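**Student:** Dumping the structure here so I can ask a few things about it.
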Amino acid sequence: MENKEAGTPPPIPSREGRLQPTLLLATLSAAFGSAFQYGYNLSVVNTPHKVFKSFYNETYFERHATFMDGKLMLLLWSCTVSMFPLGGLLGSLLVGLLVDSCGRKGTLLINNIFAIIPAILMGVSKVAKAFELIVFSRVVLGVCAGISYSALPMYLGELAPKNLRGMVGTMTEVFVIVGVFLAQIFSLQAILGNPAGWPVLLALTGVPALLQLLTLPFFPESPRYSLIQKGDEATARQALRRLRGHTDMEAELEDMRAEARAERAEGHLSVLHLCALRSLRWQLLSIIVLMAGQQLSGINAINYYADTIYTSAGVEAAHSQYVTVGSGVVNIVMTITSAVLVERLGRRHLLLAGYGICGSACLVLTVVLLFQNRVPELSYLGIICVFAYIAGHSIGPSPVPSVVRTEIFLQSSRRAAFMVDGAVHWLTNFIIGFLFPSIQEAIGAYSFIIFAGICLLTAIYIYVVIPETKGKTFVEINRIFAKRNRVKLPEEKEETIDAGPPTASPAKETSF
């Protein structure tokens, strides 16, 4: 505990925050218009892929009087799928500039442009007989997802009081999963996943963006952004009054003032400066491990293998899409369960339990895939493994990193940290999508042993390095990491912040 100077008033006890209507509605508006987009567009092209390929082929035939060969079709479809994470990588690199210049809420509002324009283009692509519009739109939608995947957790984490930060923060992943699930439902052949309905299926991505444009302007900007980066304590106080539903906010304001003083001392960190700074070494490594572990632990491989596992268990190909919807229900239920438990059990317990379940499921699934031809009954165990893996990933590795990555950085470094975090997320997403088919072809079922090993290593890192952040302020978490980084934080001076935004040295003002 730090020694206080003589005459320093005792710390102001914080008042436990409650989920006020303004905070709830702001969370729903922000998450539905942003995270939902990510999940919906991640999944919407998967089930009806044969319908899209047929449109590509018909369009090509009308232009060239011949159908595409297999290699060209594979190339075009690979571009359709893989352009989304590449666009996400670009969006993650843009987000740092946007969140500082336009604010967290302003960034989310501007980002809707990258959803509405592609929705229109994809909606008219059939009439225009231009499959290129779909490929281009997937890139732009990736940019939208890349921006929202970083800006949304930042906004929600800065809106919520510390005792609700975990639950509110997991809403990012909850709405991603809801987006995935509704895309699975709408893309069923009986609904919109057919030759007549697919333009509407793709254009629906514009609806959440329009709803966010109509609702989010009525909710406050992040009070931490207003006070720490804009120096506007009056606006921050007004926002807190609306978000908390009471006027007893001095403890929270003082915590923000402490962060503001830290930002004035450090300046606004660039990505390069962040990577070189000893005082943030373990925080930076932690978000890299969390985001890489999330993608490299096998979730995309499980999805890739799922239909094969269902078929081997006797599920007809025409019915496998409904089993996929069932796995989506498990995904939603367990992600919501995580949101309920994260403030009771803490972040570490959910992460460790999730990786433990995922690693165990991967090991058992390896055995199932190797021996199911000899023992047909094992194929049913394969379905259980898929559902168990999805449940494990949904309770920890999927939702909790969105909370932790906001909590372990102060305002001065959060922008740069989220750029690194987003880049790792999208790069590993792309790498797995690109390399897994080759790995699977080379070693088959043994590929899941690799994923089990990654789950184990990630869990060990979490157990050894990442502290429990439940119920702690950003400043308190920063002090915990300062001890691990073996740096001494400067004594906080009792001073009020000046009006106006904090200044930074020229070397620290750029995004990179």
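Cβ coordinates come from backbone N, Cα and C, glycine included.
As annotated by Swiss-Prot, D-glucose binding site applies to Gln294, Gln295, Asn300, Asn331, with the evidence given as similarity to another entry. Under the heading of mutagenesis, Swiss-Prot lists Ile302 to Val and annotates it as follows: Abolished fructose transport. Annotation of the mutagenesis experiment Ile302 to Ser in Swiss-Prot: Does not affect glucose or fructose transport.
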**Student:** Find, among the binding-site residues listed as Asn300, Asn331, the one whose Cβ has the highest number of other Cβ atoms within 10 Å in the structure shown.
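**Tutor:** Going through Asn300, Asn331 one by one, the largest Cβ count within 10 Å is at Asn331.
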**Student:** Might you list, by sequence position, any residue in that chain lying six or more from Gln295 (D-glucose binding site) with a Cβ less than 8 Å away from its Cβ?
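**Tutor:** The answer is His425, Thr428, Asn429, Ile432.
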**Student:** Check the recorded positions Gln294, Ile302 for other C-beta atoms within 10 angstroms of each C-beta and report the one with the most.
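**Tutor:** Its Cβ has the most other Cβ atoms within 10 Å: Gln294.
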**Student:** How far is it from Ile302 (mutagenesis position) to Gln294 (D-glucose binding site), counting Cα to Cα, in Å?
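**Tutor:** Gln294 (D-glucose binding site) has its Cα 13 Å from the Cα of Ile302 (mutagenesis position).
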**Student:** Helix, strand or coil for Asn300 (D-glucose binding site)? Use DSSP.
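**Tutor:** Assignment for Asn300 (D-glucose binding site) reads helix.
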**Student:** Between any two of Gln294, Gln295, Asn300, Asn331, the residues recorded as binding D-glucose, what is the biggest Cα to Cα distance in Å?
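**Tutor:** Of all Cα pairs among the recorded D-glucose binders, the widest measures 16 Å.
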**Student:** Starting from the Cβ centroid of Gln294, Gln295, Asn300, Asn331, the recorded D-glucose site, name every other residue in that chain with its Cβ within 8 Å, sequence order please.
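**Tutor:** Those within range, site residues removed, are Ser297, Ile299, His393, Pro397, Ser398, Asn429.
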